[in-house]
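Asker: Structure below; questions to follow.
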Amino acid sequence: MDFLHRNGVLIIQHLQKDYRAYYTFLNFMSNVGDPRNIFFIYFPLCFQFNQTVGTKMIWVAVIGDWLNLIFKWILFGHRPYWWVQETQIYPNHSSPCLEQFPTTCETGPGSPSGHAMGASCVWYVMVTAALSHTVCGMDKFSITLHRLTWSFLWSVFWLIQISVCISRVFIATHFPHQVILGVIGGMLVAEAFEHTPGIQTASLGTYLKTNLFLFLFAVGFYLLLRVLNIDLLWSVPIAKKWCANPDWIHIDTTPFAGLVRNLGVLFGLGFAINSEMFLLSCRGGNNYTLSFRLLCALTSLTILQLYHFLQIPTHEEHLFYVLSFCKSASIPLTVVAFIPYSVHMLMKQSGKKSQ
């Protein structure tokens, strides 16, 4: 691993030296790959226009991030910004100098990259969904158009993945091999769900059982390794030790914070899809109109941006996890049930008044 790490540091130094002027763009691309944006941006847009794609996106994102956590616990991957300080391979304490940024100091293990895995997951789902839509009703005349669309969409996919990967390497939070593993892992998870149609008809019980399994497996795995005297939170004190600015350390980057966030979202989706509000909005005649979907999408994006103003207290870790679960569960409840139902009732009332 020292070979990969040492050469990875050289790549990071090259990027930071020669591409420093592109920091704003690279920081933006890092945010594009942020797993949290799946729930705040990609999901509300996709679900309001195509419920099948939106539902699949949540399952892919949650299972993908859960697998990412398990692999991080198994692989014990270092992050560049602390590895250069901890390693003994550099003689006479001549550790390379890596610049740190406000988004550098993530506290969990580094391999595979969660941002790269999350970005490849959701964009794979969106690209394959768009391509399957273009195939429907295709005749000989449109075969050329389909091929052009295929080439364009996959080019966009890889452009985004490469940009996200470079951005994560640039800020010294990942080594190159870690982002490559993330992209491959995300695509494999997304492809697996292309052959899992059962999630579209999953009952509330299925959602609850899945949630319980993911939680118990993760906690059980953590406790088992603790019994074996293996600390899975080993990276947190190292991150705090070598982060250039203590204010850049955030509790929501710890391994369990991501687990709680994902379980909350899946829990909320299960309740929302099986709720009376969602079923009533689906039965409405407006559900399939473009105006209804646009209004739901815009309202969802607007309301979810307000969630960023809901600051969860971080002084008590257990309280933070509970509130984070509740906040995450409310996202699909808002997008899937509350907003479509409210828009449906408003359009229904306005329709009665116009008659």
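Cβ coordinates come from backbone N, Cα and C, glycine included.
Here's the feature list from Swiss-Prot:
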- N50 to A: No effect on N-glycosylation (MUTAGEN)
- R79, R168: substrate binding site (BINDING)
- N92 to A: Loss of N-glycosylation (MUTAGEN)
- H115: active site, proton donor (ACT_SITE)
- H174: active site, nucleophile (ACT_SITE)
- N287 to A: No effect on N-glycosylation (MUTAGEN)
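Give me the structural setting of these features: burial, nearby parts and distances.
Answerer: Neighbour density for N50 (mutagenesis position): within 10 A of its CB lie 17 other CB atoms from the protein chains shown.
The Cβ of R79 (substrate binding site) lies under 8 Å from the Cβ of E106, P109, G110, A172, T173, H174, F175, S235, A239, each of which sits 6+ residues away along the same chain.
Here H115 (active site, proton donor) comes close to S30, G33, D34, P35, V164, R168, H174, V179, G182: these same-chain residues lie at least six apart in sequence, with C-beta atoms under 8 angstroms from its C-beta.
All protein chains shown were included, and the count of other CB atoms within 10 Å of the CB of H174 (active site, nucleophile) stands at 31.
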